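The structure appears below as structure tokens.
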Amino acid sequence: MNKLIRRAVTIFAVTSVASLFASGVLETSMAESLSTNVISLADTKAKDNTSHKSKKARKNHSKETLVDRKEVAPVHESKATGPKQDSCFGRMYTVKVNDDRNVEITQAVPEYATVGSPYPIEITATGKRDCVDVIITQQLPCEAEFVRSDPATTPTADGKLVWKIDRLGQGEKSKITVWVKPLKEGCCFTAATVCACPEIRSVTKCGQPAICVKQEGPENACLRCPVVYKINVVNQGTAIARNVVVENPVPDGYAHSSGQRVLTFTLGDMQPGEHRTITVEFCPLKRGRATNIATVSYCGGHKNTASVTTVINEPCVQVSIAGADWSYVCKPVEYVISVSNPGDLVLRDVVVEDTLSPGVTVLEAAGAQISCNKVVWTVKELNPGESLQYKVLVRAQTPGQFTNNVVVKSCSDCGTCTSCAEATTYWKGVAATHMCVVDTCDPVCVGENTVYRICVTNRGSAEDTNVSLMLKFSKELQPVSFSGPTKGTITGNTVVFDSLPRLGSKETVEFSVTLKAVSAGDARGEAILSSDTLTVPVSDTENTHIY
């Protein structure tokens, strides 16, 4: 027990002296003398065999060696690093300095060494907190020669070894081994110091907002039908996007219910991963391609755009009908009906319906269903750019102006589509004016009277105009008087009636002339009829026997 006490005291004292020596407080001769005294004192104290006095002596000795605010840990034995050389140096013992500073440093040296044989000095630095710029300095023994170190370094001019450690984390260890060779007998004092800067770390979380915009919309739409677009905005970044704004100009050819040409949506701040959806609705006003562009912007970020192109289709069907502007009644007239699809969509279930006016009779319509005065054609599909043609042959029974109405109805992806057309024909009648002349008394005695009656009839289908009548008699007959729808004049043996402005179809008028027989013979009376429809006047002769 005494031996152990003596060893502990000796190690403590020697270490303290070494520290003073390394710091420059003691000269070499003073250090050797002090070490000898310490060893002698240790022998004396060991004989007292009192632990209390041993602790008191240790405390006083610490004060004498000027080791302030440091607690020297109990000495313990350790194995030497490197090859086992018990014959060259003794067992390693460690001196440990415990404090509340940044780095804990321990130094292990052998109890004894042999002159001329290298021995190790082991320095271990342990971070008590995160430190940077750690500098460990080792003072070489005065009567020893530097052999090598790990990590490698070179002694300075004043016999110091310096190692620099950029960073030593909390709990991290850094070990240094120095090999020295004693040159003469005596005590080899060595000391190590450490200097470090504590490292304080703080964390600021940095992120980057990333606003993305996508847009959904139809590839095709119908004219004057609502077109809806969905604008999807999402923050795919790692930070809040501030003041997010979406601008959507109204595309050319579109109209918005607000009347504005640029729509602006303020979304405010968007958290990472947050998603917003905006719905816009437009009304297309013309056919063609329209591109809707949405642009999103936010504070400090780049603008992003998304666009959708929509083809605006117009379902369209056109129909036309062509026929004679006029014709005579009972004469056939052909109408040509043309149906076309100038639009962008396929027309389905196309129905072409031709309605004729009353008084017109359908004579022929190929491929159609005929019902009274209605003609109907049906087609399953009519592709864009395709056209069809139909013919119908009709005849009017009576004069007049009659209209032929055609309506086309169809279905498409954009709904129903209708078109109509008409053609008007003026049907003319033909006037057929006839005349009949008879005498009421035949034969007639001289001095008696007879009456010539003239009936004018329009047997045609149209009126006749400016109907004129003139009668000429032979010398045996003398006109006495006359009557009729118009006035007349008697000039000698001739009677002329004023023109009748109009003689309607199937209308009959009668003229009469009273004649006196003035001489015997075979008398003659000639009636001459003219009108606008009679290119050559018509004459009729009646004879009367006078005795």
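Just so it is clear, glycine is given a Cβ too, placed from its N, Cα and C backbone atoms.
Those substitutions? Not in this structure, it's all original residues.
The natural variant Ile121 to Leu is recorded by Swiss-Prot, whose note states: In strain: DK20. For Ile121 (variant position), the same-chain residues lying six or more positions away in sequence with a CB closer than 8 A to its CB are Gln107, Ala108, Val109, Gln138, Thr177, Val178, Trp179, Val180, Thr190.
Around Val132 (variant position), a 10 Å sphere centred on its CB holds 14 further CB atoms from the protein chains shown. Swiss-Prot gives this note for the natural variant Val132 to Ala: In strain: DK20.
Following the DSSP three-state reduction, the secondary structure of Asn458 (variant position) is strand. Quoted from Swiss-Prot, the note attached to the natural variant Asn458 to Ser states: In strain: DK20.
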- Message: Just to confirm: which same-chain residues, 6+ apart in sequence, have a Cβ under 8 Å from the Cβ of Asn458 (variant position)?
- Response: Ala431, Ala432, Thr433, His434, Asp464, Leu503, Gly504, Ser505, Lys506, Glu507, Thr508
